[in-house]
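Asker: These came from Swiss-Prot, pasted as-is:
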BINDING   Asp18  Mg(2+) 2 binding site
BINDING   Asp18, Glu20, Asp200  Mg(2+) 1 binding site
BINDING   Glu20, Ala21, Tyr129, Asp200  substrate binding site
MUTAGEN   Arg114 to His  Reduces activity. Loss of endogenous retroelement metabolization
MUTAGEN   His195 to Ala  Loss of activity. Loss of endogenous retroelement metabolization
ACT_SITE  His195  active site, proton donor/acceptor
MUTAGEN   Glu198 to Lys  Impaired ability to associate with CGAS-DNA droplets
MUTAGEN   Asp200 to Asn  Reduces activity. Loss of endogenous retroelement metabolization
MUTAGEN   Val201 to Asp  Reduces activity. Loss of endogenous retroelement metabolization
Amino acid sequence: MGSQTLPHGHMQTLIFLDLEATGLPSSRPEVTELCLLAVHRRALENTSISQGHPPPVPRPPRVVDKLSLCIAPGKACSPGASEITGLSKAELEVQGRQRFDDNLAILLRAFLQRQPQPCCLVAHNGDRYDFPLLQTELARLSTPSPLDGTFCVDSIAALKALEQASSPSGNGSRKSYSLGSIYTRLYWQAPTDSHTAEGDVLTLLSICQWKPQALLQWVDEHARPFSTVKPMYGTPATTGTTNLRPHAATATTPLATANGSPSNGRSRRPKSPPPEKVPEAPSQEGLLAPLSLLTLLTLAIATLYGLFLASPGQ
């Protein structure tokens, strides 16, 4: 989506999002942990900003809504993912965690419906990881997506823009925009509870409190509908649905053409072979014609014979 103000006005709620999963995109990962932290626009606008060096980490808003869930995946976590997140498929299952299912989608919908609208999801590296993965998980389900009508932005793009605006010349070095690197650059300390969904969401919130007014303006201009996000990879349900629809349309079209009703063009109906001819019984008129001709011939012969007998010399 281009840089333009949304027609419905300002985003009223920012929902900071983080997912933990079984691995990298190439491994077709599944979600193992999810955290959403909903903050009203007013709470961000009223963030108290200190100019100290180093600046203190801003306190999170007092009024927030939070949803944090651990989720049992359908596949094993990669060793690297388990080491970083501290989660494994076996441990999640033994503690009775449930799959990413329709009930979770209903829970997400209820959470979002409680927030002032419009809402915008904010995730770090969201465009490349969190949003496509979340879209993939939702595509597996039979229920409609709870995120229809919700917007989203990637905080990496936002923070790059804010940093470049604050120091256009830069320092000539290439900066890292990982969540931990930005946090350390701003507040001169490492974030706590990294690679837990809730810990990363709180870290992201603290970063976005650095320049809240500029951030909100950027979000208003760059938010895009979550429905435009493409899934990270195809799922059996999604693939089956996608493949079946064209086949169904193709099958219906020739059937409708072959069976064309009177309201449709009759000229398109296949021509049927002409019916076999059945010998017809001779009609009465057909019999009278030869009989009349025979009678005339008989009379003519009798007349000629009578004239012959009556001629002289016979």
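Note that Cβ sites are derived from N, Cα and C of the backbone, with glycine treated the same way.
None of the noted substitutions appears here; every position holds its original residue.
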Asker: Cβ-Cβ under 8 Å from Glu198 (mutagenesis position), same chain, 6 or more residues apart: which ones?
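Answerer: In sequence order, the residues whose Cβ lies under 8 Å from that of Glu198 (mutagenesis position) (at least 6 apart) are Asp18, Cys35, Leu37, Lys66, Ser68.
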Asker: Within 10 Å of each Cβ, count the other Cβ atoms, then let me know which of the mutagenesis positions Arg114, His195 comes out lowest.
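Answerer: Among the mutagenesis positions Arg114, His195, the sparsest Cβ neighbourhood within 10 Å belongs to Arg114.
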Asker: Checking your reading of the structure: which of the recorded positions Glu20, Arg114, Tyr129 lie inside a 10 Å Cα sphere centred on His195 (mutagenesis position)?
Answerer: Glu20
Asker: What is the total of other Cβ atoms whose distance to the Cβ of Glu20 (Mg(2+) 1 binding site) is within 10 Å?
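Answerer: Counting Cβ neighbours of Glu20 (Mg(2+) 1 binding site) within 10 Å gives 23.
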Asker: Which number gives the other C-beta atoms within 10 angstroms of the C-beta of Ala21 (substrate binding site), all protein chains shown included?
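Answerer: There are 27 of them.
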Asker: From the recorded positions Ala21, Asp200, Val201, pick the residue whose C-alpha lies nearest to the C-alpha of Arg114 (mutagenesis position).
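Answerer: So, of the listed recorded positions, the one sitting closest to Arg114 (mutagenesis position) is Val201.
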Asker: Out of the binding-site residues Glu20, Ala21, Tyr129, give me the one sitting nearest to Asp200 (mutagenesis position) by CA distance.
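Answerer: Answer for the nearest of the binding-site residues: Glu20.
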Asker: Including all protein chains shown, what's the count of other C-beta atoms within 10 A of the C-beta of Tyr129 (substrate binding site)?
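Answerer: Within a 10 Å radius of the Cβ of Tyr129 (substrate binding site) lie 19 other Cβ atoms.
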Asker: Please classify the secondary structure at Glu20 (Mg(2+) 1 binding site) using three-state DSSP.
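Answerer: Looking at the DSSP assignment, Glu20 (Mg(2+) 1 binding site) belongs to a strand.
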Asker: Say we define neighbours as other CB atoms within 10 Å of the CB. Which of the recorded positions Asp18, Asp200 has the fewest?
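Answerer: So among Asp18, Asp200, the recorded positions given, the one with the fewest Cβ atoms within 10 Å is Asp200.
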Asker: Do me a favour and check the Cα-Cα span between Glu20 (Mg(2+) 1 binding site) and Tyr129 (substrate binding site); whole Å is fine.
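Answerer: Counting only the Cα atoms, the answer is 10 Å.
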